[in-house]
Structures are given as C-alpha cells and as structure tokens.
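Q: Marked as domain 'SAM-dependent MTase PRMT-type' by Swiss-Prot: 329-675. According to Swiss-Prot, the feature S-adenosyl-L-methionine binding site maps to TYR345, LYS354, TYR355, GLU414, ASP441, MET442, an assignment based on similarity to another entry. Quoting Swiss-Prot on the mutagenesis of GLY387 to Val: Completely abolishes catalytic activity; when associated with V-389. Annotation of the published mutagenesis GLY387 to Ala in Swiss-Prot: Almost completely abolishes catalytic activity; the original residue is retained in the structure shown. Under mutagenesis, Swiss-Prot gives GLY389 to Val with this note: Completely abolishes catalytic activity; when associated with V-387. Under the heading active site, proton donor/acceptor, Swiss-Prot lists GLU463, GLU472.
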Amino acid sequence: MHSNVFVGVKPGFNHKQHSKKSRFLENVSSHSPELPSNYDYVLLPITTPRYKEIVGQVFKDFQRQSIQNWKPLQIPEPQLQDICIPPFNVKKLDNDDTPSYIGLLSSWLELESRDPNVRDLGLKVLLNECKYARFVGINKLILAPPRDLSNLQLYGQMIYRLLQNRIVFAAPALTISISLPLYEDSDPLATWELWNTVRKQCEYHPSLTISLALPRTRTPSYVLNRWLAEPVSCLLVSSSIFASNQYDYPVLHKFNQNLILKFQKVNGDSQILGNELCVILHGMEKYANNVKGGESAYLEYINYLLKKGDKVLNSNSNHQFLLQEDSRIMPPLKPHSDNLLNSTYLTFEKDLVKYDLYESAILEALQDLAPRASAKRPLVILVAGAGRGPLVDRTFKIISMLFMDSKVSIIAIEKNPQAYLYLQKRNFDCWDNRVKLIKEDMTKWQINEPSEKRIQIDLCISELLGSFGCNELSPECLWSIEKYHSHNDTIFIPRSYSSYIAPISSPLFYQKLSQTNRSLEAPWIVHRVPYCILSSRVNEVWRFEHPMAQKDTVQDEDDFTVEFSQSSLNEFKIKHRGEIHGFIGFFSANLYNNIFLSTLPNDSTVRLKFSEETLMNTRREENLIKKCDHTPNMTSWSPIIFPLKQPISFIDDSELSVLMSRIHSDTEQKVWYEWSLESFIYLMLSNYTSAVTAASMTIPRSIVTDDTKTLAHNRHYSATTNQKLDNQIDLDQDIENEEEQGFLSNLETGWQSVQDIHGLSETAKPDHLDSINKPMFDLKSTKALEPSNELPRHEDLEEDVPEVHVRVKTSVSTLHNVCGRAFSLPL
C-alpha cells in the first residue's frame, strides 16, 4: 500500500556561510554527516542572506530617489551567489533515491506592512524566488505566516496577488504552503481562524495549502478533526517535541503518534493537485548529543512510525478497497431514469458484506414464510431491480439450503435492456431457467391489468437504496409493488430505511466545486473527500417503511394515501466556531428483524426524529438518542453532501436550524430535495437600557468583559492546567508501551517551531523596513478589536436586575434547489 506520506529534513547549517559566496547544498550529508539517506525531501531556502542584503540596498536607493528622477521599484533576480539550491542535479533521473527539494520562501519580507512599497518589494521578491523554483523543478514552497495579525487582510491580499501570477498558476502549478502551529493553548482554533481568513480572501485557491507545526501538548480532538479536512501539505516536526524513552532514543508521545497516523489515514485526499503529504524534521542538530543515535535516530524513528502506520491501515480491508480509487465528487445515480453501466454493476457487486447481510435477511424471511409454502401453492419471490442478478444468486443459495426448491417461484424484474441480457445468460447458465424474467419498469408492471390477473408476491427483495436512502426513488418504486402486487402478509426486504444529516466543514469539497463551476445547489456523492462534522449529533430527518400502508384498513386500493414528500426542521448545537460548507447525508436500513446496515460514521450519536410513538413516552428525550456505527467493511455507498452556495461562518456555542425537504410532484413528474439554514446564538442579557443591550451584542468574541456574558462560555484548553476537554479523544490506546523519560529541552511553542523552520531565530528583521522592534508573530494584537464605546459596569447598575435569554439570529442562507432547478429525479 502506498500511503502518500513522505519524509523530509531541514539540515542544520549556518545561513551566514552563504552570504559572501555560493556554497550549494548538493546533499544534506555534507552538512549533517550523521544523517542516513532514508528521506525523500530536503527543505532549503531558495535564496541566501546575501540576496536579502542586495534587495535591502536596492530598497534604500529607491527611497532616496528624488521626485524628478523617480523610477519604479525594480528588484533584481538572484544571481548564482544568491541561491541555496543549485540550478543542477535537483533530481537525478538515474537515481530514484536522490531526495527532491522543498523551497523556503524568504521569511524577512513584510507582506502585511502598511507601507505599499514594502508590500510591493515583498511580492516582487517572492515572484523572483517562485520563478527560480519553477526553473529547477521545485513545486512546493513554504511561506512564513504574517507577523502582525492586525494587518492580516493586507497579508492575504499579497498572497492572492502571488497566486494569480502566471509564474505560480501556469501548469504544472506551484503549491504555496503557509506555515502555522497546529494549535495554541490559549485559543486552540486561533491558527485555524488565521488560515481560514487568508484562504477565504484567496477564494479557496487550489495552489494554497497549509504546513502545520506539531504541538508539544495533546491536541484537542475537535481541533485535529478540523485540520484533517484541510489541505495540509506538510507536518513540521521539531526535535524539541520529542521525548526520550528508557533507552535514551528519541520518541514522540503517543498523542502525536496518533496525530501522524490520522494524517496518514487521510492518505493524500486533501491534496487537490496530487501533492503528497510530507513529514519534515527540523532542529535535529540541537539535541543530537542528548539522545542515543544522534541526528539519524530522529529520522529512523519517523520512518519506523510511518511504516507501522502503513501496516495498521493495510490490515483494514475497507481502507485498502478505498485506496484503489481516487478521491472524486460525483452526481447521484438515477437508476430509475438512466440505465447503469456494466462497470457500475460490477463495482457494487464487489461489496460482499452488503450481500451477506441480504442473505441473512432472506434466510430469516423464508424461515418465517416456510410454514405456508407448498408445491401446490409455492411462495412467490420478487427481486425488484435485479440488475445483473447478485440477489437472485443469494436467493437460490438460501432456497437450496432450506430444501425449498419445489416450494418457491422466483421472478426478477429489470428495466435496463443491457442488464436484462446478462440476466438471460445467468438464467441459462446458473439458474436452470427457473427464474421468470420480466423486462419492464417495476412502477408500470401490470398496473393496467385486472386485479385478479396480477401476480401477488410473498417476498419482495430490492436494493434500490441510494447514499441518502430514498434518493434513488425506492419509496416510489416499492409503493407500486405494494399497491398492485402485495397482500397483507407480504414481506419487504428492506423493511425500512432512515435518512440522516449533519452540518460539515469540507473546504476541499467547496473548492473542487467552485473551481470546476459545478452546481452548488445540487447534491453530490463524495468519495474519499475529507470532511469534518461540526455538530455533536447526527439527526434523523425521516423514515420510510414497507409496507407503507395497512391494506386491512383500506377498502379500495385507490384510497391509499402515502406521503412521499417529507420535511424536517433540525436543530444542531455547535460548540466550536467554524465554517459550514453544507450538510452530509447518510442512511441506515432495517433489512429484516434485527439485521441492519448503516453508512453512518462509527460512534455516531444520532438524534431520532420525533414521532407519534415517542409522544406518549415520558422519557422520550432519552429514547430519541442512540449510538450508531458504520457497517464494517461495507463499500457500496459513499456519503452525499447537500452544499451551500456560500459558506456560512459561526462563532462558539452557536445553534443551527436546518430545513431539509423531499418534494414529490405528480404534476411535474419528479422528485427533488430543498434545503436551507439559519444560525443563532443565545445571549444572557440584563434587562436595562436598549443602548447597553445593543452595544453588548456587538462586542467582538475575543474581548471578554464583566458586562458581557454568553450563555455558554468559551472553554479553552490550557497547558498550565491538568484539565482535559470533555469531548477529547483518548489517543493513548493501541500504541506500543514506551516509557518516556521526559522532554529533551525547555518548552518550545508552535510559533517558535515555525520560526525555527524559517530561520527567524537566527536573523534580525532589516531595520530599513521597520525600525520598531516588535515580536515576529504578534497573535495578541487587538488594535482592530477594541470596542469604541465603554459599557457601564455592573456596580453602576441596579442590583438584582432580571436576566433575559435572547436568541439572536446571526446568519441565514437561501433556499437551495427550489423546484428542483439544479437537480431532480424523474418519475
């Protein structure tokens, strides 16, 4: 199995040695002789400090020029002495073991400067470096994050201008990856929010990715899940986050082992342009003398970890099957109106787990029906939508097992003329022509015949379920069978099926649809496209059961009333801020008795739809919640996503109200889905002047005062306490029991790791660009966040003022796919 995860190193060397003359790093061993050659990439700066000095002098000259002799700023391209990566032997074609390069773009630039000339200088330097990288065949470049977040929009503007330049987007496109810590203790989603702001400014550009510096402390599960759905191209692993085991070898703590395994499991799905994920080690030379094995021990450990992860994933047959196919977004199938291809049937028939479950259901159903079967009055079994006959095969197997060959009559109905030919061949070769084949649409079968001439069936078996359960018209198709061909004791397999939705963040899904101009109002089937479910629960939206009507309560078949149209209002509570790109859909089905299949994610908490059955139950709320899992190793269905035309952002402790409708129109002869969204927050307000209320409702999230409190407070993960988040995953299971003796160095934050990657701890900022000595990355800047009006303090107000809970609407979407204008299913 190929995991698409590679290993890179940033060699330890002194940048100053390149400032006077060229000293190319033709191999890392010349600078780190302790390193073995078992790595795939070398991370090096594109240019040397010498180039920085040249550019600085050019900028000084530009600032000194007079108005009369003014000329636009011209930044020279780097010369031979100004580059770290040689213009030759970047990739030796005759030696696949030679590592490739990942480039570091200049980190001394101030892309967010308020001085337009400084920003212009930065952009021109980046374009020069990108031009050289393209020439020597480097396609992945890592960029330093902004230094001052109060000017983040200026930074994003320059990044987008860089991405829009032909030097970057011309095929094969370059990948620009912004380096950031995976999370901060004080605000775990702060770096994700930074990334999301820049990414949105750049309109989800496919060439923009993220490189994450692994933390030293355990990552909260909701933060990790958010990043797993993002286009992460590099994991930056500092030697400072390693511990030493009982043998003094460097090892990662178990939570970081699992973190890497989870990214390994994503398996390159997040790489839109096919760029593989790379784990980059850096700072190994700092602590080489403190561990056994020196620098090479770090590299050998990471390689061991990835190989172990490959074995774990390779042992999962379902994961192996998924790896055989590329990630893709597909329109839902319409088997009722379109004829499926032979290759589609073949793919579905490979899912032995599904057919094993069907076989078990058929066995139990025939055992229940057996007492009324005889040679004079054989049981009639209908396989509705037989396709190429896999369910007929399983039915014959059960009949032989129960010795009911003479007591059963089998009918297979299929409208696809090509599949019908296949059934004819199977009937002759395998079924001894004992199956009655009917080439017709099941919704029209014998509907014009007198009732006494219609075939009545005892068992109806079908596999008409789509990714959302009802989205391939199973209710409509089986209703025709029920109405015209069933009696009171007819058994249907499946007996019922439910549809479920949950709000998700899936930036790659949104990016792919946006870049290909595909409809954001139509539902899509997603295969191996990462997503993050934002709510704590998945909601059941509706359920269909068969039989759909009780015949013994109806005198005339024309009196049957069945609700094919369904609507559901769903409430979701979302604890952590984020952005919604749509709703993901799953289904579960009860085939017969206690035999179920499910496409819900493992360990899902499901809120069942409120029904009349629960109305009289005094403990109905408890009975509406249950745990569900995905049927192990079942591969027939991928999830369906109902997208939003515009992503919607929300803050911590938000509530969503989602309308999901299934519309069946006999007038227009089609079925379609419509959906929309509203978001809310709850505020706890004191009942005093409206001016104070209005002011308190506009306080930014990051400003917390004594006068403003939300109903549910933000809960931050803190490294200074031993508190663990309630919903945090315990990642310590199923990992080798390694005794860790402690960290190798003093505490190093994720931001320091990012600075180390870019060499910012060694070089000072040029004084001609900014004379103010401020931090490299100022995450605590709140210039733009200070409230303009000071609120009155509680001591100035009346005591014991009653509090009011206010539900405030924060956003609303349009109604999507109105009247089926983007997607519908013909009846």
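FYI, residue positions are counted from 1 along the chain as it appears here.
Yeah, the Cβs are placed from backbone N, Cα and C, and that goes for glycine too.
How about a rundown of where these features are and what they're close to?
A: Residues within less than 8 Å, Cβ to Cβ, of TYR345 (S-adenosyl-L-methionine binding site) and separated from it by at least 6 positions along the same chain comprise GLY387, ARG388, ALA419.
Its own atom aside, the Cβ of GLY387 (mutagenesis position) has 22 Cβ atoms within 10 angstroms in the protein chains shown.
In the three-state DSSP scheme, GLY389 (mutagenesis position) falls into the coil class. Sequence-distant contacts of GLY389 (mutagenesis position), defined by Cβ-Cβ distance under 8 angstroms and a gap of at least six in the same chain, are VAL383, ALA412, TYR422, LEU423, ARG426.
Sequence-distant contacts of GLU463 (active site, proton donor/acceptor), defined by Cβ-Cβ distance under 8 angstroms and a gap of at least six in the same chain, are LYS354, TYR358, GLY385, GLY387, LEU391.
The Cβ neighbour count for GLU472 (active site, proton donor/acceptor), using a 10 Å radius over every protein chain in view, is 22.
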Q: Can you tell me the CA-to-CA distance separating GLU472 (active site, proton donor/acceptor) and MET442 (S-adenosyl-L-methionine binding site), as a whole number of Å?
A: 14
Q: So, in DSSP terms, is MET442 (S-adenosyl-L-methionine binding site) helix, strand, or coil?
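A: Going by the DSSP assignment, MET442 (S-adenosyl-L-methionine binding site) falls within a helical segment, counted as helix.
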Q: Tell me, by DSSP, whether LYS354 (S-adenosyl-L-methionine binding site) is helix, strand or coil?
A: helix
Q: Over the domain 'SAM-dependent MTase PRMT-type' (329-675), what is the model's average pLDDT?
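A: Averaging the confidence scores along the domain 'SAM-dependent MTase PRMT-type' (329-675) gives 92.
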Q: If you draw a 10 Å sphere on the Cβ of LYS354 (S-adenosyl-L-methionine binding site), how many other Cβ atoms land inside?
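A: Taking all protein chains shown, LYS354 (S-adenosyl-L-methionine binding site) has 22 Cβ neighbours within 10 Å.
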